[in-house]
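*Asks:* Pasting a structure below so you can have a look.
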Amino acid sequence: MSLQSAQYLRQAEVLKADMTDSKLGPAEVWTSRQALQDLYQKMLVTDLEYALDKKVEQDLWNHAFKNQITTLQGQAKNRANPNRSEVQANLSLFLEAASGFYTQLLQELCTVFNVDLPCRVKSSQLGIISNKQTHTSAIVKPQSSSCSYICQHCLVHLGDIARYRNQTSQAESYYRHAAQLVPSNGQPYNQLAILASSKGDHLTTIFYYCRSIAVKFPFPAASTNLQKALSKALESRDEVKTKWGVSDFIKAFIKFHGHVYLSKSLEKLSPLREKLEEQFKRLLFQKAFNSQQLVHVTVINLFQLHHLRDFSNETEQHTYSQDEQLCWTQLLALFMSFLGILCKCPLQNESQEESYNAYPLPAVKVSMDWLRLRPRVFQEAVVDERQYIWPWLISLLNSFHPHEEDLSSISATPLPEEFELQGFLALRPSFRNLDFSKGHQGITGDKEGQQRRIRQQRLISIGKWIADNQPRLIQCENEVGKLLFITEIPELILEDPSEAKENLILQETSVIESLAADGSPGLKSVLSTSRNLSNNCDTGEKPVVTFKENIKTREVNRDQGRSFPPKEVRRDYSKGITVTKNDGKKDNNKRKTETKKCTLEKLQETGKQNVAVQVKSQTELRKTPVSEARKTPVTQTPTQASNSQFIPIHHPGAFPPLPSRPGFPPPTYVIPPPVAFSMGSGYTFPAGVSVPGTFLQPTAHSPAGNQVQAGKQSHIPYSQQRPSGPGPMNQGPQQSQPPSQQPLTSLPAQPTAQSTSQLQVQALTQQQQSPTKAVPALGKSPPHHSGFQQYQQADASKQLWNPPQVQGPLGKIMPVKQPYYLQTQDPIKLFEPSLQPPVMQQQPLEKKMKPFPMEPYNHNPSEVKVPEFYWDSSYSMADNRSVMAQQANIDRRGKRSPGVFRPEQDPVPRMPFEKSLLEKPSELMSHSSSFLSLTGFSLNQERYPNNSMFNEVYGKNLTSSSKAELSPSMAPQETSLYSLFEGTPWSPSLPASSDHSTPASQSPHSSNPSSLPSSPPTHNHNSVPFSNFGPIGTPDNRDRRTADRWKTDKPAMGGFGIDYLSATSSSESSWHQASTPSGTWTGHGPSMEDSSAVLMESLKSIWSSSMMHPGPSALEQLLMQQKQKQQRGQGTMNPPH
């Protein structure tokens, strides 16, 4: 077989030469590139070992894809290039093709080598009936490690491609799947660090660079990248404030490690360490950190300790320089001090509920694991100087009520923090007896309680080990099966943490002062003081810091009765955008006096919230490209209702259930409110005004990132994609919901038409009262927005799940054009059938959908009935299908009457791509339905959101299970797919920046994947902390090749685009999309780029249907198709030319 492979290699060299031959035209180069891809794919499939020896996989990426991507990016970045928009379109198409190639290659590798990856989508889910392999006898069977490597390679490059397309949430999903597949390989961690860096989350950036280095196979570029990041931190000014916020602490913490890692200015270590210890204690007692941040801080310390001294062979004597000894001493002192404070923190809060007390315990567990592996550390002088740690540890262990059987009950089930640290060299021996293959499936029943108990048992076991080996520190007595830890060391009494409450007030009042100071880009601004301190008395929240990518879901509110998100205005200083609340003026006034209003009782209530301190700069400086919010709900509030979960990085149990894993519980869904509110003012922007993308960006996203946006398809030129059309869940400015908005899962699932009208009218009344309240957000629009006619989506034309509902004056409901096969109905009747179907439409499509806030519209919670459990079987797809079909047809036929859906606005030129993309609702439905099949979720799973294993990983049962919990005052927030510690985001959220919103060529992280972005990203990060991680086979909302490749001709509109799918795969998302176009369509006059948008949309369908192997004839097909459309008289469907 090697002879044939050698022949393939020779052919590949010829093709590579052709691709670089300047004499050949684009068509010849394209043909050579396609041939090279096919050739390398054959080699990888038939003789993988030989191909890997020859680095075929690297040549495939570099020559067939990366070089061309880099070339197109360079051309598109040149603003003087007259063909810039065409280059961006070509880049978009090429990235689409590259993603399709690697998806198909991964699928073929899994099939040929019979690799059953947790992230793999079975062929049956893709509509492939059989996988007959020809020439199977010619395939050389590779080693399993080689199979894992090549699959990880595909996943990493799929993540890179998604990152170039600014689909950061999808990129993160690919990287995490890759890291889970081979935890000992450092490359996926490096890529995750790049994503974190692009968002400005430096804690997560440093954490993942450390993870990328401290593995068996470190990624070479990670060390350089870490040095750059730490050097940039050292360049920032020193903090002079006496009382730090969490962002100040993290900034100083990173500087401390910069001094140690780079051995610079070591004289600053000791005073900086003392300040860190002091502020860490104060902030921890304020509950300002979340579990994830504490573990990341601990792991960074362990990485540095491991880096300074290799304990692999403790029998050898090593000599260390004076600087090395100084760094070691200061770092070990910091580590031990932090450990003592972590042990003391739960004891200081004995009145708190037990589950909350566990929030520092994961970091304690990680720290104790390391000490157990390094017994010589107990002899260090800095450890002896901190003997006050051991009485606190003893008190903590005794609070677990240890029994003798705890020492013998050995569980191989990994805890979430152990999943997070798979392959981490500093702790690797501690994890050798754990079984990572089952994910969290080893625990059934009360996962939260069992995991808490497992952690306690492991801590008790470590305590017993210390008692056996260091009796001078700890002794253990056995009293009739009960263990009692004792020590002769006196316990150090700390001051009452009431000072922390005072500090909280001071911290809140200083927030406004620090807003201006932290507005500059760079590490300083990124790590600026947490602006999202809950100034709102109602929330009872703590100030909290978050790192943008690191934290997807915010720390949950422990007190469900006080789950109001903080109400404040989020500003993007770099873009001049202010995202205002819907109840803006009232809440703006409240913000000025909230601190004064907070009583001591409220502060005590605040003390009960485990809040991840969220850096306000998350919204200010993250600069997420504007359209990601459509994928990710905007939930910036650190303490939302206790449905928040967060994301372990890589373990099989953390990924959405797939058909290949029937045992996985279904994911959690939050049913959106059946009534869509109009969110914006009634103001119509003039045609020449460029509206910031924040007004155009919907919040919700679908499972696994495959939300098919109404009015948005994949092949729109990047220059047209930033001001994207509304997503299926949103309308108007709500897409960038400020944290002040209340989740609205408490809306009745089937309200009467009357209540619907009331709520709508109430929303309209607010609009009319302040018709221009969103106008201050106009500020400056990013430069690349200027080419578009943007508008504010202020009315019901964006109501995607209830398109027929029009917002008119009270008692005035505009009639909707009826489908030809429906009898005429009273328009008010149209509301009633439309209320129920959208619930099921959204349920499967919006895993982490943020329900619409209710407080701004209905201030009397008693007016809204609490729904029955929204996963009730009454929401059967079969029950609603006919009504949804009517709804969809109504939508389609009513969508071209702007007067109906925009009664309060003058026609505004629509963006050209919206027009072209809404021409084929059936195509949208086809995409959506095929996407659902990719996710692998069955209808049963979609209907039972309460069973997700991710609910139960850490913390409370995050899915509300009673009517009371769904009341407006405690409306649960959506849950993330990946949950670790209760309420605290665990692994980096990398808050999905907007996919497709920035031209790939302009992305700050679109160049070399291993390079650290030297400057903050230029795109606008709206607060979209959630990320959607679907099965790897699941394309992002623009990866639609799978849908199109099954059909050449799109079904007619009446066919709903599901003619080729089975009933199971054509689940609710297809129906959801059927009703989408009416919500986003408004016919307006021609615009400059209409024709190009239509061309791109048509070319996309041709491209995709040809199995991602486009040839030079694609343009000819496109022209033919355009001519046929005009001849068929589809003038109303196409934008005017």
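Placed from the backbone N, Cα and C atoms, the Cβ positions cover glycine too.
Modelled residues match the original; the substitutions are not represented.
Not my notes, these are from Swiss-Prot:
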type	residues	note
MUTAGEN	Lys66 to Glu	Abolishes interaction with UPF1; when associated with E-163
MUTAGEN	Arg163 to Glu	Abolishes interaction with UPF1; when associated with E-66
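Can you tell me where each of these features sits in this structure?
*Replies:* According to DSSP, Lys66 (mutagenesis position) sits within a helical segment.
Secondary structure at Arg163 (mutagenesis position), taken from DSSP and collapsed to helix, strand or coil, is helix.
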*Asks:* Mind telling me which of the mutagenesis positions Lys66, Arg163 has the densest Cβ neighbourhood, counting other Cβ atoms within 10 Å?
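*Replies:* Highest number of other Cβ atoms within 10 Å: Arg163.
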*Asks:* List the Cα distance (Å, whole number) between Arg163 (mutagenesis position) and Lys66 (mutagenesis position).
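*Replies:* The Cα atom of Arg163 (mutagenesis position) is 13 Å away from the Cα atom of Lys66 (mutagenesis position).
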